[in-house]
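Worksheet: one structure, shown below.
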Amino acid sequence: MSDDWDDEPIVDTRGARGGDWSDDEDTAKSFSGEAEGDGVGGSGGEGGGYQGGNRDVFGRIGGGRGGGAGGYRGGNRDGGGFHGGRREGERDFRGGEGGFRGGQGGSRGGQGGSRGGQGGFRGGEGGFRGRLYENEDGDERRGRLDREERGGERRGRLDREERGGERGERGDGGFARRRRNEDDINNNNNIVEDVERKREFYIPPEPSNDAIEIFSSGIASGIHFSKYNNIPVKVTGSDVPQPIQHFTSADLRDIIIDNVNKSGYKIPTPIQKCSIPVISSGRDLMACAQTGSGKTAAFLLPILSKLLEDPHELELGRPQVVIVSPTRELAIQIFNEARKFAFESYLKIGIVYGGTSFRHQNECITRGCHVVIATPGRLLDFVDRTFITFEDTRFVVLDEADRMLDMGFSEDMRRIMTHVTMRPEHQTLMFSATFPEEIQRMAGEFLKNYVFVAIGIVGGACSDVKQTIYEVNKYAKRSKLIEILSEQADGTIVFVETKRGADFLASFLSEKEFPTTSIHGDRLQSQREQALRDFKNGSMKVLIATSVASRGLDIKNIKHVINYDMPSKIDDYVHRIGRTGRVGNNGRATSFFDPEKDRAIAADLVKILEGSGQTVPDFLRTCGAGGDGGYSNQNFGGVDVRGRGNYVGDATNVEEEEQWD
């Protein structure tokens, strides 16, 4: 199962994944596992000991209820909560707030999520059937354990105080699809009454309007920012506007310039120099630049300025700008940047993304907003319900377009761009770190007479990141990680391969007195946002993340990136280490290379290190010898394919490439 950080159209946030736990082989397991010893299927009731008796997490039988606290992973350290830092008597790792840890129920023990472990559970669109087994009397049973046998009363209607908020009854572990499955039928083939479900959604905290907080979140230019002047730039298209050299020469509104200055921006980056005049002139744009190069400001500044310069009447449910992002975290980041640049103007900025209350977001949107930032699934949900239409849309921005293609959003992108309500006279802007041929051909359906801008990659910016590669097998990784973090742990992101591995490593580090949190696709949206807040404000020194967090995380003061597990694609390596050393600042990246597992990217890794002036270890050269890899040493993430004879799409005459130094 992949890390699905994409957006679900309708989400029951507290019940997400309803018992669907996967290991490296993509096999699904009940959260409570197979009951052994005293585990009793994770003590399904009062504490909901997560994975109580499952041997495959810590290599031993969990201790049932997790000390009565509902601790994550059941018997982890005498019932201590998630990450080991909170111990006996607490209801969850954040303490008593509900969540999906102890007492609340949902998809975790007790209320119906896993239904005692060996009983079937009602996840997803009807859930898995659960494990059949025989009791001591030899009776075959499925998901109908007596209360005494399953370690606590399930109680379909817990009081709010007991479960941390109003929840759905039995089977709320899935995505709340109202259809019958095997768990609706008892052993006598009688239909089990399907009681009414209640659903609880996460409502994000209101964004701050404090100027200091709004303008202090960005990353200031570093001492190596001047290197950006040496990055090569290629521009393709007809009648291309000339680049700007200063924000003051970009014909932006005064209030936008004031907010740019408050943000600490002094000189535009190469992508901003080229993109701002193109967008201001009314042209479509396909822009290719690496993460951390200022892409977000490159499209927000001219768009917001244009809205102020040429105001149109604001109609409810008809945004004038639609910005689509592949991940929730990136959408939130763009939302915060838009609020910053539109500060003290009359422009209204809205956001819609999955894992949060649809009703709450709809209330915000129906107040009217000029700009909507959205993830694809949730945006289409609003569109399908006619809460959002595109009659007044003047700008459409597809950010991280290559990532959207990788995540399977190509059809969603087509549905948005070709929607019957889409205003014909709109500008389409596509931004990405890479533009492979496939996505350029699809873009040809949407863009007209567009300008293609490619900003040089790797060399200049990555040379600001000191890259170190260690040869470490999988059994030595934890001790090596402790050794590195003992020197300096603050502001460290550790990338791992699996969601389960992220939680396990976060728990391990917390027990070693390194305040650690994790972020991945199986965590509830409230927990994902809380994890980022804790890491940003320094209360958590270390953030464990899966590879999908390698894009979109623009966090101040990230000092160190550690590849605990190497990615399978070299592009992901570049994106990961790009979390540090941003906007001309120094950074540090450390990678654990396991020759048995990571040999396939060795040749590409050697090219990356050589291209950025880094030391290449002998063991890595040996592993990469004879392999050519798939990585190209070209300095650009994409080449305009319109000049090729077999291209079908925009028929614009393409001038010879310009190179702007």
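From the backbone N, Cα and C atoms, a Cβ is placed for every residue, glycine too.
Heads up, this one's the original sequence, none of the swaps are in it.
Copied over from Swiss-Prot:
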BINDING   Ala289, Gln290, Thr291, Gly292, Ser293, Gly294, Lys295, Thr296  ATP binding site
DOMAIN    276-453  domain 'Helicase ATP-binding'
DOMAIN    477-624  domain 'Helicase C-terminal'
MUTAGEN   Ile185 to Ala  Decreases interaction with gus
MUTAGEN   Asn187 to Ala  Strongly decreases interaction with gus
MUTAGEN   Asn188 to Ala  Strongly decreases interaction with gus
MUTAGEN   Asn189 to Ala  Does not affect interaction with gus
MUTAGEN   Ile271 to Met  Fails to bind and unwind RNA
MUTAGEN   Arg328 to Ala  Reduction in RNA-binding, reduced RNA-dependent ATPase and unwinding activities
MUTAGEN   Glu329 to Ala  Increase in RNA-binding and no significant change to RNA-dependent ATPase or unwinding activities
MUTAGEN   Gln333 to Ala  Reduction in RNA-binding, drastic reduction in unwinding activities, no significant change to RNA-dependent ATPase activity
MUTAGEN   Arg528 to Ala  Reduction in RNA-binding, barely detectable RNA-dependent ATPase activity and completely defective unwinding activity
MUTAGEN   Thr546 to Ala  Moderately decreased the RNA binding, abolished both the RNA-dependent ATPase and unwinding activities
MUTAGEN   Arg551 to Ala  Reduction in RNA-binding, drastic reduction in unwinding activities and no significant change to RNA-dependent ATPase activity
MUTAGEN   Gly552 to Glu  Fails to unwind RNA
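Here the domain 'Helicase C-terminal' (477-624) is broken down by DSSP into helix, strand and coil counts: 75 helix, 25 strand, 48 coil.
Separating the Cα atoms of Ile271 (mutagenesis position) and Lys295 (ATP binding site) is a whole-number distance of 6 Å.
In three-state terms derived from DSSP, Gly292 (ATP binding site) belongs to neither a helical nor a strand segment and is classed as coil.
Between the CA atoms of Gly294 (ATP binding site) and Gln333 (mutagenesis position) there is a gap of 13 Å.
Counting other C-beta atoms within 10 Å of each candidate's C-beta, the recorded positions Ile271, Ala289 are led by Ala289. Closest to Ser293 (ATP binding site) in space, going by CA atoms and restricting to the mutagenesis positions Glu329, Gln333, Thr546, is Gln333.
On the backbone, the CA of Lys295 (ATP binding site) and the CA of Gln333 (mutagenesis position) stand 12 Å apart.
The Cβ neighbour count for Gly294 (ATP binding site), using a 10 Å radius and every protein chain shown, is 21. Within 10 Å of the C-beta of Gln333 (mutagenesis position) there are 21 other C-beta atoms, taking all protein chains into account. Closest in space to Thr546 (mutagenesis position), of the recorded positions given as Ala289, Gly292, Thr296, Glu329, is Glu329, taking the CA atom of each residue. Here Thr296 (ATP binding site) is positioned 22 angstrom away from Arg528 (mutagenesis position), judged by their C-alpha atoms. Considering only the mutagenesis positions Arg328, Glu329, Gln333, Gly292 (ATP binding site) has Gln333 as its nearest partner by CA-CA distance.
In this structure, the C-alpha atom of Ala289 (ATP binding site) lies 19 angstrom from that of Glu329 (mutagenesis position).
Thr296 (ATP binding site) sits 9 Å from Gln333 (mutagenesis position), taking the Cα positions as reference.
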